[in-house]
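Below is one structure, written out as structure tokens; the observations come after it.
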Amino acid sequence: MTKDLNTLVSELPEIYQTIFGHPEWDGDAARDCNQRLDLITEQYDNLSRALGRPLNVLDLGCAQGFFSLSLASKGATIVGIDFQQENINVCRALAEENPDFAAEFRVGRIEEVIAALEEGEFDLAIGLSVFHHIVHLHGIDEVKRLLSRLADVTQAVILELAVKEEPFYWGVSQPDDPRELIEQCAFYRLIGEFDTHLSPVPRPMYLVSNHRVLINDFNQPFQHWQNQPYAGAGLAHKRSRRYFFGEDYVCKFFYYDMPHGILTAEESQRNKYELHNEIKFLTQPPAGFDAPAVLAHGENAQSGWLVMEKLPGRLLSDMLAAGEEIDREKILGSLLRSLAALEKQGFWHDDVRPWNVMVDARQHARLIDFGSIVTTPQDCSWPTNLVQSFFVFVNELFAENKSWNGFWRSAPVHPFNLPQPWSNWLYAVWQEPVERWNFVLLLALFEKKAKLPSAEQQRGATEQWIIAQETVLLELQSRVRNESAGSEALRGQIHTLEQQMAQLQSAQDAFVEKAQQQVEVSHELTWLGENMEQLAALLQTAQAHAQADVQPELPPETAELLQRLEAANREIHHLSNENQQLRQEIEKIHRSRSWRMTKGYRYLGLQIHLLRQYGFVQRCKHFIKRVLRFVFSFMRKHPQVKHTAVNGLHKLGLYQPAYRLYRRMNPLPHSQYQADAQILSQTELQVMHPELLPPEVYEIYLKLTKNK
């Protein structure tokens with residue numbers, strides 16, 4: 001290093017971070033990094049302990065290398081990336097001061113570095129307060145893609161994200177919620193919020209991974225994950241719950257609020273209540289109830305989580321959907337024994353459904369979704385009576401070929417469609433007074449169902465009416481639900497198109513307004529050009545007064561002209577600023593998803609319009625010209641191909657016609673000054689460039705404007 005550290009630090013655009021190992025600069029650092037370092041070190045230690053070795057770390061936007069070198073001091077192998085050479089110079093000087101550190105620093109762009117990463121090259125990536133600049137340059141979708149790839153090729157990513165509310169030029173480009181940048185990743189968790197030196201708005205820090213569940217007291221890889229509790233759940237819980245499945249664990253991760261505010265207060269409270277309820281039940285299960293062990297649990301302001309022992313087997317709903325053979329006797333028997341045992345201790349499961357039952361290889365059934373275990377005997381949906389709801393569950397076990405899709409349940413309540421002895425069993429319960437209905441009674445009658453009288457022989461007119469009515473109601477529910485789903489999808493598409501049209505109309509209105517303003521300025525400039533000779537004469541008069549050593553008093557016409565000239569200059573400056581802002585708005589529109597989605601539609605409409613305007617022959621000529629331009633451009637970039645083509649044309653005697661065609665399409669350029677001189681009149685040039693005025697007039701002009 002040819003320069004000492006003092007010189008390198010003095011050359012920094014900003015001392016943004018604490019200078020590692022040099023407390024003399026602590027007071028000059030824009031941000032105190034120690035609080036964030038504690039949190040980053042904690043996550044580093046957790047992952048290092050889980051992997052059983054020091055980590056390979058990539059620090060994107062490393063600035064002065066404080067975090068990189070701090071982790072290197074713990075044994076990490078570090079690569080730091082920053083686009084400013086001055087930052088990298090300081091990092092390298094600090095690395096030279098610590099030769100035992102495995103730290104390398106490079107100048108580079110984050111987009112290019114992420115694109116070139118190989119899977120497993122780094123264990124941990126850090127990106128602190130840097131990706132908002134990339135959002136501003138390339139848009140939200142591109143940053144989402146970059147972060148997805150970063151999470152794919154590493155075990156964990158730590159991100160500090162700027163927010164839209166910060167009062168800076170890049171704020172308008174940011175998403176409404178920073179989680180929009182990472183919600184496509186499998187696992188993300190808020191681990192802290194930190195103030196900055198720029199504004200009082202705190203920035204959140206997230207831990208992200210596509211491979212691991214990353215909780216302070218639990219750090220393990222998962223085999224797969226899903227944001228539905230079971231197959232076919234649709235938009236249950238609005239995708240606010242994520243489920244991670246490891247080799248021997250299951251992790252439930254519930255979000256209490258979501259980007260775009262899609263969760264209502266009731267839905268958020270439901271997530272929180274069910275998770276708390278499940279944690280409470282599993283940490284203190286009733287005596288004799290076979291509950292999975294709790295491995296970890298916790299929460300923060302945005303989310304809560306529970307990691308538990310993985311039960312063997314498969315979901316009953318998956319087995320039914322796959323048409324697998326099941327032993328209904330064993331499944332119902334084991335399930336009833338669990339429900340009766342819970343009931344005796346004052347607990348009930350309010351959501352006994354095929355997707356909340358796990359069946360092992362011995363066809364033994366176990367309840368899951370322990371957040372649905374309550375102390376009030378009432379189902380979470382229709383029918384609210386728990387025994388009636390269990391009737392529906394039993395019907396679902398035997399209704400493999402039904403296509404009903406009801407609002408609440410897709411099987412009937414009555415037991416009369418069941419085969420014997422199952423219908424005899426439930427009909428015996430049906431005949432009991434409702435106040436005696438419970439799972440103990442269901443279990444007692446289940447165990448002697450083979451000896452119960454036939455339900456068919458006892459069926460009367462009331463039972464027949466119930467069968468007919470329930471069948472019709474389920475069919476009608478299915479049709480209404482299917483039509484409602486189709487209508488909802490169409491409404492969503494219409495709403496999206498209306499939003500896109502509104503955006504395009506707004507942009508068009510802005511263009512028209514700016515164009516009108518520019519036309520008004522153009523008229524003003526034209527008037528000034530037409531009266532330039534009069535202005536020159538008045539300036540000569542003013543010069544004569546100045547030579548007489550008399551302070552000239554400008555005639556009213558001159559004062560008015562100068563005022564209008566000054567106003568025109570201000571207007572031009574104002575319009576230039578607005579034009580720049582308009583260009584930025586246009587860029588945002590061009591980067592938007594709606595613009596890309598309507599690209600094909602716009603191109604097709606343009607081609608139809610041009611075909612109508614110019615006709616088929618002219619459009620064909622235009623197409624041929626475009627092809628020829630492409631060919632000429634290709635040959636200019638590839639001299640060897642051009643040389644071969646020219647030789648071939650000479651041999652065929654076609655060189656001169658081809659050259660004339662080339663010159664016709666690519667005329668020799670004229671100088672910019674000549675082109676401007678052909679377009680602008682002398683008077684217009686003098687308005688735009690006062691130095692072109694006659695020397696005497698220009699001298700007066702300078703005297704009149706020197707105090708402005």
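From the backbone N, Cα and C atoms, a Cβ is placed for every residue, glycine too.
Per Swiss-Prot, these features apply:
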type    : residues                                                               : note
BINDING : 16-17, R36, G61, 82-87, 108-111, L128                                  : S-adenosyl-L-methionine binding site
BINDING : P229, H237, R241, R242, Y243, K252, E274, E309, K310, L311, M358, D369 : ATP binding site
MUTAGEN : Y16 to F                                                               : Loss of methyltransferase activity
MUTAGEN : N34 to D                                                               : 90% decrease in methyltransferase activity; when associated with E-35 and E-197
MUTAGEN : H132 to A                                                              : Loss of methyltransferase activity
MUTAGEN : H133 to A                                                              : Loss of methyltransferase activity
MUTAGEN : H197 to E                                                              : 90% decrease in methyltransferase activity; when associated with D-34 and E-35
MUTAGEN : Y230 to F                                                              : Loss of kinase activity
MUTAGEN : E274 to A                                                              : Decrease in kinase activity
MUTAGEN : D350 to A                                                              : 10% decrease in kinase activity
MUTAGEN : D351 to A or E                                                         : Loss of kinase activity
MUTAGEN : W355 to F                                                              : Decrease in kinase activity
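Structure with Swiss-Prot features highlighted.
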residue: Y16; record: mutagenesis position; Cβ within 10 Å: 17
residue: Q84; record: S-adenosyl-L-methionine binding site; Cβ within 10 Å: 15
residue: G108; record: S-adenosyl-L-methionine binding site; Cβ within 10 Å: 16
residue: I110; record: S-adenosyl-L-methionine binding site; Cβ within 10 Å: 20
residue: L128; record: S-adenosyl-L-methionine binding site; Cβ within 10 Å: 23
residue: H132; record: mutagenesis position; Cβ within 10 Å: 24
residue: P229; record: ATP binding site; Cβ within 10 Å: 19
residue: Y243; record: ATP binding site; Cβ within 10 Å: 17
residue: W355; record: mutagenesis position; Cβ within 10 Å: 21
residue: M358; record: ATP binding site; Cβ within 10 Å: 19
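In the shown protein chains, 18 other C-beta atoms lie within 10 A of the C-beta of D350 (mutagenesis position).
For R241 (ATP binding site), the same-chain residues 6+ apart in sequence whose C-beta sits under 8 angstroms from its C-beta are N227, P229, K252, F253, F254, Y255, N271. A distance of 21 Å separates the Cα atom of H197 (mutagenesis position) from that of E86 (S-adenosyl-L-methionine binding site). Checking Cα-Cα distances from W355 (mutagenesis position) against the recorded positions (G108, H132, Y243, K310) with a 10 Å cut-off leaves nothing; none qualify. Each of the recorded positions R36, H133, H197, K310 was scored by the number of other CB atoms within 10 A of its CB, and the lowest score belongs to H197. Note on proximity: of the recorded positions N34, D82, Y230, the one nearest M358 (ATP binding site) is Y230, by Cα distance. The CA atom of H132 (mutagenesis position) is located 12 Å away from the CA atom of I110 (S-adenosyl-L-methionine binding site). Fewest Cβ neighbours within 10 Å among the recorded positions D82, E274, D351: that distinction goes to D351. Secondary structure at P229 (ATP binding site), taken from DSSP and collapsed to helix, strand or coil, is coil. Using Cα positions, the member of the binding-site residues D82, Q84, G108, Y243 nearest to Y230 (mutagenesis position) is identified as Y243. Secondary structure from DSSP puts H133 (mutagenesis position) in a helix. Secondary structure at R241 (ATP binding site), taken from DSSP and collapsed to helix, strand or coil, is strand. Neighbour counts of Cβ atoms within 10 Å were compared across the recorded positions N34, E86, Y230; the minimum falls on N34.
Across the annotated binding residues for ATP (P229, H237, R241, R242, Y243, K252, E274, E309, K310, L311, M358, D369), the two most widely spaced Cα atoms sit 23 Å apart.
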